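The block underneath contains the structure these notes are about, expressed in structure tokens.
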Amino acid sequence: MVRDKMGKKITGLLDGDRVIVFDKNGISKLSARHYGNVEGNFLSLSLVEALYLINLGWLEVKYKDNKPLSFEELYEYARNVEERLCLKYLVYKDLRTRGYIVKTGLKYGADFRLYERGANIDKEHSVYLVKVFPEDSSFLLSELTGFVRVAHSVRKKLLIAIVDADGDIVYYNMTYVKP
């Protein structure tokens, strides 16, 4: 695992559908890299973010018995808590690896919000809303139109991420065009 410049692993505690970090130094390091959301005196990470950070070797997650969970153990837990976890994790990992800043898109009915590489997220808005689908999914054209309209109404573009059975991802950039 690559530790990059994080040094010692940061400890988080599994709490339902999120992982909580209380260590001030850990909060500072992770929030500076745009992971999680600072909520008072702690940082809240999504399960997808926590899995990604465990995979990087930056985070260890503890549960009830205070024993660190492996990536596989957290993954199995998270699959029972979050729909389409595997697909979302693959897309999150791919986008983060490409240098994008990825945040939750829940408030917009999307899986993620995507910021440009190097964006100052305190001063700039996200550019894309990302919706993740398995390759074999289907939806009505009216549903797709609805996704695009929501993105347009909040001045964002829609990125549809299609994940195939091998874990390969194809992205489709959708924009609203007024006839």
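Glycine is no exception: its Cβ is also placed from the backbone N, Cα and C atoms.
What Swiss-Prot records for Tyr115 (among others) is active site. Within its own chain, Tyr115 (active site) has His34, Tyr100, Ile101, Val102, Lys103, Ile121, Glu124, Ser126, Val127 as residues 6 or more apart in sequence whose C-beta sits under 8 angstroms from its own.
Secondary structure at His125 (mutagenesis position), as computed by DSSP, is coil. Feature annotation from Swiss-Prot assigns active site to His125 (among others).
Annotated active site per Swiss-Prot: Lys156 (among others), in sequence order. When secondary structure is read from DSSP and collapsed to three states, Lys156 (active site) falls in the coil class. There are 21 other CB atoms within 10 A of the CB of Lys156 (active site), with all protein chains counted.
Around His125 (mutagenesis position), a 10 Å sphere centred on its CB holds 11 further CB atoms from the protein chains shown. Here Swiss-Prot describes His125 to Ala as a published mutagenesis experiment; the accompanying note says: Induces a strong decrease in activity.
His125 (mutagenesis position) sits 9 Å from Lys156 (active site), taking the C-alpha atoms as the reference points.
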